[in-house]
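Asks: The structure follows.
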Amino acid sequence: MASGDTKTSVKHAHLCAERLSVREEEGDAEDYCTPGAFELERLFWKGSPQYTHVNEVWPRLHIGDEATALDRYGLQKAGFTHVLNAAHGRWNVDTGPDYYRDMAIEYHGVEADDVPTFDLSIFFYSAAAFIDSALRDDHSKILVHCAMGRSRSATLVLAYLMIHKNMTLVDAIQQVAKNRCVLPNRGFLKQLRELDKQLVKQRRQAGPGDSDLGL
């Protein structure tokens, strides 16, 4: 049973990869299907090896680590106006509104654990809305961080790009991975795949008129 499931999964992954190639060549979004976890992980592996404390992955949108979030002077000097902490909480990166109270920084916390069984998807839309609201102001600059800036924070940024920038999961991964070495855990990747399927279905039903389903 397990062997058969593996073969089916690999076959599906190769089929999706072939369809992705066709879509890239012909520009036909109707041929897109959500790739399997292995194919998606390969996209991350092909990305940038760059892994510093913080990297800009989209205009004025940065993914960073705990050290970046704790450096109040550095945040102020860099001009950050918003912070989304994907590892909020006493036993994670324990900052919060009070930590930035004397700074011109708007804070949003997501109390999440970096384990495959944690349901981060319940925060996808609220986190994406916070990022989108911040970036609507041309003078804003947002840091999305967790402990290492690789899994939780990257997952929320990917969800934002999918929800508000009309990207497929593949597009979003390629955008982020070319600027920072990230890799969501398998559980988060599964949740992003489900979001991708939902958004693709909704957009096909809505037609070309509605581009931003996050609103």
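Quick reminder: no glycine exception, Cβ is built from N, Cα and C everywhere.
Taken from Swiss-Prot, the feature active site, phosphocysteine intermediate covers Cys146. As annotated by Swiss-Prot, substrate binding site applies to His145, Cys146, Ala147, Met148, Gly149, Arg150, Ser151, Arg152. Per Swiss-Prot, domain 'Tyrosine-protein phosphatase' is recorded for 53-201. Here the residue is the original one, while Swiss-Prot reports the published mutagenesis Cys146 to Ser with the comment Does not affect AMPK activity.
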Asks: Looking only at the domain 'Tyrosine-protein phosphatase' (53-201), what is the model's average confidence as pLDDT?
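Replies: In the predicted model, the domain 'Tyrosine-protein phosphatase' (53-201) has a mean pLDDT of 98.
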Asks: Apart from His145, Cys146, Ala147, Met148, Gly149, Arg150, Ser151, Arg152, which residues in this chain have a Cβ no more than 8 Å from the mean position of the Cβ atoms of those residues at the substrate site?
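Replies: Result: Ile63, Asp65, Glu66, Ala86, Ala87, Asp114, Ser153, Ala154.
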Asks: On the three-state reduction of DSSP, what should I expect for Arg152 (substrate binding site)?
Replies: helix
Asks: Let me know the DSSP-derived helix, strand or coil state of His145 (substrate binding site), please.
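Replies: SS state of His145 (substrate binding site) = strand.
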Asks: When DSSP states are grouped into helix, strand and coil, how many residues of the domain 'Tyrosine-protein phosphatase' (53-201) land in each?
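Replies: Across the domain 'Tyrosine-protein phosphatase' (53-201), the residues distribute as 70 helix, 23 strand, 56 coil.
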Asks: Least buried of the binding-site residues Met148, Arg152, going by other Cβ atoms within 10 Å?
Replies: Met148
